[in-house]
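Features reported for this protein in Swiss-Prot:
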type    : residues : note
MUTAGEN : H60 to W : Loss of ability to decrease SESN2 protein
MUTAGEN : A64 to T : Exhibits a reduced ability to ubiquitinate EPHB2 but retained ability to ubiquitinate EPHB3
Amino acid sequence: MACTKTLQQSQPISAGATTTTTAVAPAGGHSGSTECDLECLVCREPYSCPRLPKLLACQHAFCAICLKLLLCVQDNTWSITCPLCRKVTAVPGGLICSLRDHEAVVGQLAQPCTEVSLCPQGLVDPADLAAGHPSLVGEDGQDEVSANHVAARRLAAHLLLLALLIILIGPFIYPGVLRWVLTFIIALALLMSTLFCCLPSTRGSCWPSSRTLFCREQKHSHISSIA
């Protein structure tokens, strides 16, 4: 009698355990299916705008890229064979875009994502950058001065060539007064370009600017502090 009572008590416990396991199993299966619904079953890539989920006639969904690879001609029609159930789906004109989208997955893809705000803390004011690195400003100034010297020399060469042409061709084309006026104007422009070309370069080469001296002093102090 004791054995029969023990068996009768153990049967409800085991039945409750089975019901618990069966109740828990669908929940786990549903979460796994939800994760699988968000990625293609062929390439295992998550759905996105280039990989839109497309439904076949068998209601199985795959990404558009995999369906393009599975597209073939059967009986003179474009069709796709489902990789899961092997059911054939006709594709009008061979256009994957003609297939219906998986609305549930597309709705999840259309949900707005949290935007990450970037704070450009590394950006500083150009004035602060110039104050922190005066050597860069000095180099830029020297480059501008050298470019101005080159432009002035080219202008002087062009004006000299123009003056020579006027002196050579002027007696045959222009009268005396106009010829001398043009010659005077070109000579004055040539003199000004020569002054702009020569004087700043000699001054800059002989006398260094205060900014250059300040940069050198900072370099020497920086080297001494490191030593």
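Glycine is no exception: its Cβ is also placed from the backbone N, Cα and C atoms.
Fair warning: this is a prediction, and the values are worked out from it, not measured in the lab.
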Which same-chain residues, if any, lie at least 6 apart from A64 (mutagenesis position) yet have Cβ under 8 Å of it: P50, R51, L52, K54, I96, C97
Neighbouring C-beta atoms (10 Å sphere around the C-beta of H60 (mutagenesis position)): 16
H60 (mutagenesis position): secondary structure state under DSSP, collapsed to three categories: coil
